[in-house]
Amino acid sequence: MNELEFHPHADRRTGSHTMEYQHLGVVPVVSAQANSTPLGGCTLSDGVIRAMGDAARFHVDMEQLWQAAGSFLAEATGSEDACPVTGAAAGMAIAVAACVAGTDGLRVQRLPDPGDQPNEIVLQKGHSISYGGAPLAQMIALGGGRAVEVGAVNETPRSHVASAVTRRTAALVYVTSRTHAVHRKGVPLDELVAIGREHGVPVIVDAAGEGGLRRWVASGADLVIYSGPKMLGAPTSGFICGRGDLVAACRAQYSGIARPMKVGKENLLGLLQAVREYTAVPEEQRAAEQLERMTKLAARLDKIPGLSARTAQDDSGRTIYRVLLTVDPAAAGRSAATLAEEMRAGIPSIYLRDFKLHLGQLEVDPRALSPDGEESVVRRLEELLLDHGGAPTGMEDAR
């Protein structure tokens, strides 16, 4: 098979990306599970790539660039200031460090030893997630904090959070993700913000994969953390935005624990261009285009034996539309879990969203999926399942 046929993002002129992966012995991937750090984040637009290339050709005063980028991101999010970082996990460590050490140079350089500073970080047990295997509590510890989990995974009364706030509390943490964090019967963000205000304790929000760049700052959170690749289409990067004094404290950590977490000029200009492109498209337009695209794909996949396909909105209510695949084990000759393994085993390795395996379901997420990637998904599913009856679904089905 020609590498240009199976790699959805190869350069059509040279195939250089695929060839480089092959030279390294690395199998190309089609990500139908969204922009995922283990799968290389996101693919970049031509505009983002150009911005990174331009940055690579010149020297710059990085202090000035960080400040200017912070002002740009603050305007985009409606916050007082912003601090670029290498990603959401780094953002959590830096945000905690800012709440523990502030801008005091000696305290900054002593971290992760907090000394006599308040360093307890209160979070609901259902929000104690991991960043690709690295526990959130570990990121808190990197910033000099100590995670204090309250409640149970499936229920956290407001009184438990309020009672956990003491003179040793440095911040409250809230994770927005409905895929990774448990929100059922938990304390909603508005109530957490109220608790923080009552006790004079800042609230840190991990909004890594969220769109709506102004929503979380407007919620009253003091610091909000975003990932660059997850929703924005940026290279490996992220940023913290929010209250001016706390963002200044985040920036102060560049001389401490954040030294290995700073964004270089190339990724930083790529991030800014990605934000420009993301905010240029109205959310309603993006959702409508996504729904139309997934509706056409669902119609094709629904004709494959053993599969029932329909469009489904993100369970959290976000305007993200996917194809929901329900696998009939008898008709398909395998379970949803086995089908997911077989999709990953080929070339290219195709990753479907598998958070609903316990229901016998898989999902196709469009956010990281190119048109060529869609064809790879359809082709592989046909190859695996047509032995159990039915006929191939041609391109005409998508028209």
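The backbone N, Cα and C atoms fix where each Cβ goes, glycine too.
Although substitutions are noted, the structure shown does not include any of them.
The phosphate binding site annotation in Swiss-Prot covers T179, R318, R322, R353, R367. Look at R367 (phosphate binding site): DSSP puts it in coil. For R367 (phosphate binding site), the same-chain residues 6+ apart in sequence whose C-beta sits under 8 angstroms from its C-beta are A34, N35, C42, M231, I320.
Under a cutoff of 8 A between CB atoms, and with a sequence separation of 6+ in the same chain, the neighbours of K230 (mutagenesis position) are A34, N35, C42, A88, A208, G209. Swiss-Prot documents K230 to A as a published mutagenesis change and attaches the note 20-fold decrease in specific activity.
Looking at Swiss-Prot, you'll find the mutagenesis K262 to A noted as follows: Loss of activity. Over all protein chains present, the Cβ of K262 (mutagenesis position) has 18 other Cβ atoms lying within 10 Å.
One mutagenesis experiment catalogued in Swiss-Prot, K265 to A, is accompanied by this note: Loss of activity. K265 (mutagenesis position) has a Cβ environment of 18 other Cβ atoms inside 10 Å.
Mutagenesis annotation in Swiss-Prot: K303 to A, described as No change in activity; the structure shown retains the original residue.
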Taking just the CA atoms, what is the gap between K262 (mutagenesis position) and T179 (phosphate binding site) in Å?
28
How far is it from R322 (phosphate binding site) to K303 (mutagenesis position), counting Cα to Cα, in Å?
17
Which chain neighbours of the phosphate site, leaving out T179, R318, R322, R353, R367, have a Cβ atom within 8 Å of the mean position of the site's Cβ atoms?
Q33, A34, D314, I320, E363, D365
Count of other CB atoms lying within 10 Å of the CB belonging to K303 (mutagenesis position):
16
Cα distance (Å, whole number) from K265 (mutagenesis position) to T179 (phosphate binding site):
32
Given the recorded positions K265, R318, R353, which one's Cα is the least distant from that of K303 (mutagenesis position)?
R353
Cβ atoms within 10 Å, counted per site: which of T179, R318, R322, R353 has the most, among these binding-site residues?
R322
